Each structure stands twice: as C-alpha cells, then as structure tokens.
Amino acid sequence: MKLFLILLVLPLASCFFTCNSNANLSMLQLGVPDNSSTIVTGLLPTHWFCANQSTSVYSANGFFYIDVGNHRSAFALHTGYYDANQYYIYVTNEIGLNASVTLKICKFSRNTTFDFLSNASSSFDCIVNLLFTEQLGAPLGITISGETVRLHLYNVTRTFYVPAAYKLTKLSVKCYFNYSCVFSVVNATVTVNVTTHNGRVVNYTVCDDCNGYTDNIFSVQQDGRIPNGFPFNNWFLLTNGSTLVDGVSRLYQPLRLTCLWPVPGLKSSTGFVYFNATGSDVNCNGYQHNSVVDVMRYNLNFSANSLDNLKSGVIVFKTLQYDVLFYCSNSSSGVLDTTIPFGPSSQPYYCFINSTINTTHVSTFVGILPPTVREIVVARTGQFYINGFKYFDLGFIEAVNFNVTTASATDFWTVAFATFVDVLVNVSATNIQNLLYCDSPFEKLQCEHLQFGLQDGFYSANFLDDNVLPETYVALPIYYQHTDINFTATASFGGSCYVCKPHQVNISLNGNTSVCVRTSHFSIRYIYNRVKSGSPGDSSWHIYLKSGTCPFSFSKLNNFQKFKTICFSTVEVPGSCNFPLEATWHYTSYTIVGALYVTWSEGNSITGVPYPVSGIREFSNLVLNNCTKYNIYDYVGTGIIRSSNQSLAGGITYVSNSGNLLGFKNVSTGNIFIVTPCNQPDQVAVYQQSIIGAMTAVNESRYGLQNLLQLPNFYYVSNGGNNCTTAVMTYSNFGICADGSLIPVRPRNSSDNGISAIITANLSIPSNWTTSVQVEYLQITSTPIVVDCATYVCNGNPRCKNLLKQYTSACKTIEDALRLSAHLETNDVSSMLTFDSNAFSLANVTSFGDYNLSSVLPQRNIRSSRIAGRSALEDLLFSKVVTSGLGTVDVDYKSCTKGLSIADLACAQYYNGIMVLPGVADAERMAMYTGSLIGGMVLGGLTSAAAIPFSLALQARLNYVALQTDVLQENQKILAASFNKAINNIVASFSSVNDAITQTAEAIHTVTIALNKIQDVVNQQGSALNHLTSQLRHNFQAISNSIQAIYDRLDSIQADQQVDRLITGRLAALNAFVSQVLNKYTEVRGSRRLAQQKINECVKSQSNRYGFCGNGTHIFSIVNSAPDGLLFLHTVLLPTDYKNVKAWSGICVDGIYGYVLRQPNLVLYSDNGVFRVTSRVMFQPRLPVLSDFVQIYNCNVTFVNISRVELHTVIPDYVDVNKTLQEFAQNLPKYVKPNFDLTPFNLTYLNLSSELKQLEAKTASLFQTTVELQGLIDQINSTYVDLKLLNRFENYIKWPWWVWLIISVVFVVLLSLLVFCCLSTGCCGCCNCLTSSMRGCCDCGSTKLPYYEFEKVHVQ
C-alpha cells in the first residue's frame, strides 16, 4: 500500500521556506472520536499551496485554508457565471492578528464575477452568515457533496443543505499580500488515517489503498466477482422466508457486481440512481460494466459508538406510475418523520411507505426496523430487503434515491450493483463466511459436491446440460375436439379509497359458474378485466391466480397435461383443489377475492394444449440433435433425438429391458428416430484443485482440455503430453499423471521369491538393527444406536402412523436388529475389558510427595491485624491527610508537637543536616504564621523580627519538598538502571520462550495429525447418522417431504398416496442405514478380536511372528486407551544393513548321503569356498558343526503329481477360493439394488511413527530451551532494586474554633427546645400542676369561663 505522509508542519515543498512554519493540522475538525485512530474518507486536503497577490481560479469541490500571518485573503466557491437564484460561498478575513473572519453562503444582489472578491459583500437570503475570530495556524475548510455543504470550522463540523450546491465547481483565491495564506484545493475523495489526542490531530496520513477499508470496500474483479478473502461483514443472503443459519448451500443470489460505489460519511447523494449504475454522482470503485442489474445493495458501515446516530433521510423509489417514499419513525402513529437510523438504535422504529397518487396521500405500514440495520437491498422487480429479509414488494422499480446522511465522519456506506448468479456459500450464524461462483467446470464440480475444496480423485460430472431445455412432444394422429375455457375476473372500484379491496369482483367460466371438459383437448386462460369507475386507485390494484392446493400449477395446465376427467368451477366442490384469486394493492396488501376450483382424475383421455387444434392432426413438436425434454407417445424423459436411416416394419416405440426409450417411429412418414442420453456423466480426474483429465462418451473437447484420445470404451481428453511414467492416481488399469497424461498401469513385479530353490537361493540377512516405536490403532467399540422408526418415518403424524401399521413388522425388524446388535456389542466389550478403580482415583494436587506446590496454588484470604490508628469517632471529627515523608521525620515531628501548633517551629527536624518541616499545615498553623508575617510588616524595621518564624517555617517546608524530590530522582535513576538490566534479560528470556513455544506448536501439530486420524474413526458413525438424517429432505417422488404439508394440501386419499411414497423411501433409507450399522458392528467385532490377540501376544508376551506386533522383530508393546479403541505402541527392531549370501538348502555327499540343517532359522552358505552357517535373524557367521545337520535318506527330491480334484485328499483343509466365490455368486438370489448411495465405512489404519519421531525431537529441543531459560531466570532474579522509601504518613487536621462554636450553639438550642417540649406537654404535667395551684390560691382575673352543665329543656 502506497502511503503519503502529510506533515503536520505546513506548508510543504517549495512553500516550506517562505510560508509560516507554525501552520499545522492539529486543529483540523473532522468530527472523529477523541483519543483514537480513525479511517476517514471524504473531501479532505492532501496537497497545499502558497498563494500570491494574483487571483487564481481552480476547479474544485471545496478548499481548506490556513491563516499564516498578519495578512488578508479571500476565497469563493462559485459557478463561473452570475445567477441571481444561485447560492455562493464566500470567505474572507481582515488584516491583523486575531482578526474577524466572514463566512457566507448567500445569494448576491448584483452581478459579481468573483474574480476579484472585492465587491462580493452585498448579499441576501443567506443560509450561513457567520462572523468569528480567526485562529492563527488553524485550518478552515468547506466541501461540497451533492447538495450538502460541510463546514470544517475551528471547533466544530457542521453540514447544511444548499440547493444546487453541486454547481459550485469553481474556486477563486485572492491573497492580498505575498505568502499571506496556505490553502489546499479539494476535488477528489481521499481516505485519511487520523489519530486524535485531547481534541487535537496528532497524525494525518493519506493513503490510496487504506487497510481500514479492506473489510468493507474492495476492488471488483474484471468478471464482476467479489475477491476472495472479503469478510462480508454487512452482506446477507436474500430470503423470502426462513434464513439459513449454518451450513453450506448452493443458492441463486445477487453477488455478481457491475459496480461498487463507496459513499463516505462526509458525502451525500440526493439524486436518483438507476439500475444501470447511472444517475446522481455514481463513482465505481474498480471494475465497472455498463448493464442493467437486478438489485442495488446498500451496505451500511458504522462504528461501535454510532448508537442512535439519527439523520433526516428517506429512500425514494421511482416506479412506473409514481414515486414511493420509505421512511421510519419511532412513533407507531405513522406520523411522517423521515428518520432512518444509521447504526444501532436503542428504540423500535416503525417503517411505512408513502405515495401520492394525484392529490391523495397514502401511507402503509410495512414492518418494524431491526435494532441494527446493516444492509438494505432494493430489487429492480420491486422487492425490498433489510438484513436479507424481504419486507414488501412494490412491482417494477426504475430508480432509487437513497438520501441518507450520517452525523459521524467515520461512517459510510457502499452501493453494490449486482445481478443474480449461481453460487456456493458457507454460512455461519447467518453470516456469509465463504463464497464460490459456480462458473467454470471445476467450480461447477465443487458446487455439485457442495465442497469448497475437492480431494484428488475421480468425480462424476453431469452439469453440462442446460437448465432450461426445449420441449419435444410426439403423439399419434387423432381427431382433435377442442374446448376453449376463459376464466374471467372483473373488478369494479368505487369511491376514493386506495388501500381498500375492490368494491366487487365477478368471476366466471365462459360466462357460467362451472365447465367440464367433454372433448379430447382443452386450453384455459385467465383474463382480468378492470371496470373503470373514475377512481384514481384502479391502476394500483392487481388480481392474479396463486398456487393453491392442486398438484399442478395453473400455467402448466396447457403444457400437455393429461387427465381422465377434469372440471372447473367458481364455487367450491367436494373433493376439489383450488387456485386462490388474490387482489393486491401495489404489492403491499393482499386480499383473497375468490378461487378457481378443479376436480380431476388421472388418465390420458383429455390433454391440455397451448393453442386450439381441430380435426385429424398429428400434433408434434420435434427438436433434433439437441438435448430436449420429451414426451413421445407418453414416454417422458430427456435425451437427444437423432434421425436414423434404419427401416423397421413393426412397432412405433422401441425400449430397453429397463423401460428406457431407445427409439420411435413417426407413424405418418415411417421415419425412425433414435433417442440417446443428453450427456452421459463424465468421469473427471481432479488433481491439486483442477481438472486434469476427463473420460467422456462423446468425441469432443471439454473442461478446457484439448488433447483427445480415443480408447475402446470411452474418449479421454486432457492437456498432457503423454510423456510421463509416474501416475498420481489410477482408474481401473489406467494411470493419470500430474499433467493429465494417460498411461497404462501394469502389475507390479514382486522382488520376493515365494518359493525357495531346492538347491540354492540368494538371501538377504540383516547385519545391523535400529529400534523403532510404531503406533497401531484398533477400534474395539462403537456407540450403540437405537432409532425410533415411527418417529423417523412419520415425525409424530397420527395418520402417517396408521399407514405405517400396514407395513407389519418393518419397524420392529429394524429396531430389533439395532437393539440386539447394540446389546451384543456391549456384552462383548464388557467381557473383554476390565477396569482398575485405583487407576481412576484423582490425586490430591497439594500432596505430591516432596514437591511443594503451595506457591502456585490459590491462597486463602487471611485478614491481617488492624493497624494502630485513630478511632472511628476521631476519623469523623478530623480531616485525614495522607502524605509521603522522609524517613522518620514526620513521626518524630508528630511526637514532638503533641498536637500543639505553637510547637511547630520548635519541633523542626533535620534530614541529612538540613532543617525540614512536614509540608502540610492546618488552618491554625496558617493563622499563626500569617499573624507573624503581618506583625513583621506593621512597623517596618521595628517589628521585622516578628516575621522570622514565618520565613524559617516557609524555608523548612521548601527544604522538605526539595529533599523529597531529590529522593524521588535518586530512586528513578536506580529504577532505570535496574529496569534496563531486567529488560535485557527479559527480552533474551522471551526470545527463548518464543523458540520453545514454536517447538511446542510444531509438536502439538504432529499430535493433532495423529488425533485427526483417530477422530475420523470416531466420526464415522456421526457421518452415517447425518446421511440418514439428510434422507428426510428427500420427497421420494412425493409432492413434498413434509407429511403435514401433504395432508394440508391434498384430500385424504391423495395425501395417503403421497405419504405412502415417503414411508417407502424412508424405510428403504432406514434399512440401508441399519445394514451399514450391522456391517460396522461386524468389522468392529473382528477388530476387537484382533486387539485381544495383540494384547495377549504383544503386550503380555513377546511375539515371534514378524510383522504381527509392528513391522519388525518384536521387543515389547504398550497399550493405551483411545477413543473407541486401543492405541498400541510397538517397540520393534528394524534392519538397516543387509548381507547378501548364496544359501544352500543342504549338502549331498558323493551323491548318496544328504545333510540338511537341523534348525529352520539357520542358513548354510559358501564364502570363498568355505562353508559357514548363520542365523536368518542376524548375520553372525560361524563354522558349522555336526550337530547343526541331520542326515536324510538321499539327495533326490520327489514330487507327487495330482489333480485339483484330488488335492483335498492330501490337504483336507484346502479351499479353492476362486471356485467357492464363483459358486457363491451363482447361488445369490436375484434382486434389484435400491437407488441409494450408501456412505462407505472405511476402517482406518493409523501410522503415527513419523509424528512420534517429531515429538521426540521437539522434546529434546524443549528440554534444552528450559535449561537456557533457567539461566536467564536466575539473572532476572538477581535484578534487585534497593529504593529509598518514602514513609506513608497520616496527619489529622483539627477543625477551626468557629466550627466547634457553631456545634456548641446548635447543641444548646436543640437541648433547650427538647426540655421545653417535655415540660409543656401532659406527659410530664409540671406546668399544668403549677398553674392549677396558683389559680386555686388567687384567681387573678382569669378569663377562663366556669364550666356549667347543660340541661335539656323541651318547649311545647
């Protein structure tokens, strides 16, 4: 990536020595987060210029300006001509430092040319009219994007909507003195890496290909492909229903791009964009192809802090009739609030579409916006998707106006113009992880097998046929009687209601309510009539037929569909299926207004045809020499029809034994036509992710291969040169080389002679050995599997279970076979293995003998004793100040003063001979020394001595601070030296740690390889189960693979027929799975017996069989458990050197006496005329002795000639394998193989010898590394830092006297009030008693009235 560093000291290049060098970009306002490194894309400065006195005019979309001195300058963005209705942008500053700056976006009243900028002052109708103080060296910028003007002011970034701002493409610059300003002309979008700190820009780097955009912006490849490695952060698969969560799937998605248009956050687009990537200011990034696309994908990219980043914006769709507005609001009332969140939103947003037809305004609710909107997709056919899910359908769309801006400079979006293409996608958590285009032959092969990488081997390729094939129809000449049926829907509207359903819909069949076909052929068509009532909403409604419950679609009825009987009706008839008639308003609201009901029966007497025919005719449509889908005399299929020169008198159709159509005769002309398969599946050879060869049935070049070779049974095409000798893969008796060349594979000649010569033979005897550890894995068990047959087949459907009962004991047989095999498996494993309970006891990690692990184990929290200090009440009554002291100065000072402020100076301490006082003084001490200072100033020289205590105390406290700083500096030097030493040791240590980790990683990699081999065995059963589960997706020629869906769509009889197909297919799949499981049990049982033999012979004893316990001479073996099996580690001897000798089977003396070796493992050989014997195991020659030989009768060797029939009389247990297999094959019953591909179970034999060797080498390397690390650790431990400690001193400062006075006054007042309340209430009674006594003794004119008892008087 090419980077340009824009230096912070401006200007650059030729301006550096003439412009003010203090100008920089630290104050540039971009709206980016503080204290962060951010990628910003937009109209930003790159190259800077120094202006002179003349007026300069540039083509620009904006500018940035830096005032560098006490001079005047002016800038204007204009159109180059005067327009009274046009807004212009004008910036000027006054002479002088910190002068005023004028910024205007206004219209001007007179014909100003903007060439001189001298009379551009009379303005009106201003959008922006600012007057502010300039900041020397701070940049000021103005950029234009569409109709949005962005101002980069000194302390803020703001945007304004300016009509026709895109016309302001001329920049006039006037600097009234030389070198009075530095400016940058902006005319292109750039990407900048900006680093901010404390509100300032500390790094400003411009890049052409910034890494920050690689996650969201890419360069489209020439064929419109998205490059490999693109992370698809904000791309989703489009769906009209369920969303794929995880897995690999082949889909048809809009992922072929013709243009990728990045729209930064500092720009906006306000015009319509068309589906051919034209309109507005579309700027494609990289590849561009001028064509009409299917969709436009708007991918929103925002930062994590963009929560509730709301901007006013709308999405406008231009349809054939009118414009439709899409907007969202956080109010469910549907109030027009054109807000679209750019980033995560913290509250729900309700979305509506709005349209205005004539003068009527209509809003329709379409859904709730997701919490985080990452992608918006608009299809040309009217579909609207958010995050991959379809929200509504508008019909055909001509253009889109995505008028959305963001408040954050770091946010942006991209517009991808895409078409639908066949792709293979890997999805994880609904996110696209990988993408493969199914274009080239090899890519199609990958897509056929749903794999992103194919292993080397041969694959069947049958993807050459076109998806859409022409149709061939051939029938016998018959007398045609035709019936035309018109299904008519007439809709009438009334009033001015747009979203209400039609006022009335009349449906009829040829003017009646029902029609039954009585002729041999019929054609039916749907007619929609709209009665014009003057309502403006008529054209917005559409009425069409939907796919209903019939097993055929309405559009296919005329495609030569055959029936025995068929009737149509507009009213429901018992036993009929239906096609609903649906009305939709602008494809947003849907209403069922009727239905077409069909009753039919299977047969061939009535045929639907696309157009009317009558009379005796041969209705045929024959496609020759091309792959076609045919219906020939009721034989249906696909194939290539060719004319033949044969002449056959009998018959009109010719089929094979399997029922396939081979040829037919035209009954009118007598011509014979042959039918061959379209493209028989080819066998392609894949090597290193490419097709290197192909075996085909036709003589033509394919797959980009040119060299064609004709063989007896097939054609072979490749690009090989036919000059190789080594095959990388074999097919039958042919070998395929790396370049695709085809070579014959001949039987390999064995170097071993199976039969020893009677007289002599050349033998190789080992003379040197090496020890080897060989690994062998044997599977001894597999996980038992039990399948609930009824649940698997019927998935709980009760009607399906009733049908399943008719299959008698099918499920019972399957379940019993699995259950019995699992039971036998468990018994065999239990009888074979015994477990030692002591081996599974968990050791206590704290008691490992002499090893103390307490330093590495978690410790319990032990609460330390409380440090002596003041009480809680004292902490409440005093303000505590914590300082760092010198040695014992603070403690000694505190004990000397005993809390008295008057003793402050008298208790001064000395540290290294210098008088010091603690740095903290309370209010009392400050008042005391303030009084001393004021007293020394009252009478000048007479009282100057009174200020001595103040000066001494001040100097002593300054000494305290100075000494404290000195100690800190000394500690800093000690720490720096020790830290540097420690860093050197740590760096060296971690370098060794890095090497050790590297070795460990490589060792773990070898272990991973070994474990993967074991994992393959473990996962075989899971693969089989996965294959069994995948069979549930097959419909087995039923109309659906869902039983419930079948019963929902069809009547009971038809549904039972369809479900019966599912039951048959699923039972067949289940039987195949059970066969696999039983075969696997048999294999595991044999492997278990072999493992038991190896335990007895290899582990418990030493084997004499060469190659049984490892590939060598066995020494000893160790067995360990492994997943589902045992892992044997065989230690064997392997020969490294051999001695070749000419061995003798014996010696013959004078032709009469024969002597042969007594021991079978001895060899007699001759060495330069001297006979010696040696062991076959190890070459140890010695002279023979008499005890080594045994005498035989003579030297003759006699053979007995017998026939194969008589051989069993000599060898009773001899078995002729070939004859046995031949008889077995002849006695096999004839059966038809099920049409299922069975996933093979491969018994895996592991070879971990190379991995173990690597592990041993890595272990030795790790041990050496640990020794080096120990030395480095010792050096690190020696790095001891001895610091001078600053004591932590706590000092309590008393509150001032007036605080205590206030507390005392408050306390006295509260106490008085409390006593008064107690004495004044009845609870105490003191006051009441005293007042009563006094009133009794002397009544001093009390005003209290005496108490009189009232008497009730009745008045007559």
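Glycine is no exception: its Cβ is also placed from the backbone N, Cα and C atoms.
One entry in Swiss-Prot concerns the natural variant VAL9 to Ile. Its note says: In strain: Isolate BE03-40001 and Isolate NL.
Per Swiss-Prot, natural variant ALA13 to Val is noted as: In strain: Isolate BE03-40001 and Isolate NL.
According to Swiss-Prot, the natural variant PHE17 to Ser carries this note: In strain: Isolate BE03-40001 and Isolate NL.
For PHE49 (variant position), the count of additional Cβ atoms within 10 Å of its Cβ stands at 19 [all protein chains shown]. As a natural variant entry, PHE49 to Ile appears in Swiss-Prot alongside the note: In strain: Isolate BE03-1153, Isolate BE03-40001, Isolate BE03-64880 and Isolate NL.
Cβ contacts within 10 Å of ALA84 (variant position), excluding its own Cβ and spanning all protein chains shown: 10. Swiss-Prot documents ALA84 to Val as a naturally occurring variant and attaches the note In strain: Isolate BE03-1153 and Isolate BE03-64880.
When other Cβ atoms within 10 Å of the Cβ of ASP125 (variant position) are tallied across all protein chains shown, the result is 10. Listed in Swiss-Prot as a natural variant, ASP125 to His is described as follows: In strain: Isolate BE03-40001.
For LEU130 (variant position), the number of other Cβ atoms no farther than 10 Å from its own Cβ, over all displayed protein chains, is 14. In Swiss-Prot, a published natural variant is listed as LEU130 to Ser, annotated In strain: Isolate BE03-40001.
The natural variant VAL190 to Ile is recorded by Swiss-Prot, whose note states: In strain: Isolate NL. DSSP assigns VAL190 (variant position) to a strand. All protein chains shown were included, and the count of other CB atoms within 10 Å of the CB of VAL190 (variant position) stands at 18.
HIS197 (variant position) has a Cβ environment of 13 other Cβ atoms inside 10 Å. Here the residue is the original one, while Swiss-Prot reports the natural variant HIS197 to Leu with the comment In strain: Isolate NL.
In the three-state DSSP reading, VAL201 (variant position) counts as strand. Its own atom aside, the Cβ of VAL201 (variant position) has 20 Cβ atoms within 10 angstroms in the protein chains shown. Natural sequence variation is annotated in Swiss-Prot for VAL201 to Ile, with the remark: In strain: Isolate NL.
Cα distances from PHE49 (variant position) to the variant positions ALA84, LEU130, VAL190, HIS197, VAL201 are smallest for VAL190.
The secondary structure of LEU130 (variant position), as reduced to three states from DSSP, is extended strand.
Of all the variant positions in the record (ASP125, LEU130, VAL190, HIS197, VAL201), the one with the smallest CA separation from ALA84 (variant position) is ASP125. Taking the Cα of LEU130 (variant position) as the reference point, the closest of the variant positions VAL190, HIS197, VAL201 is VAL201.
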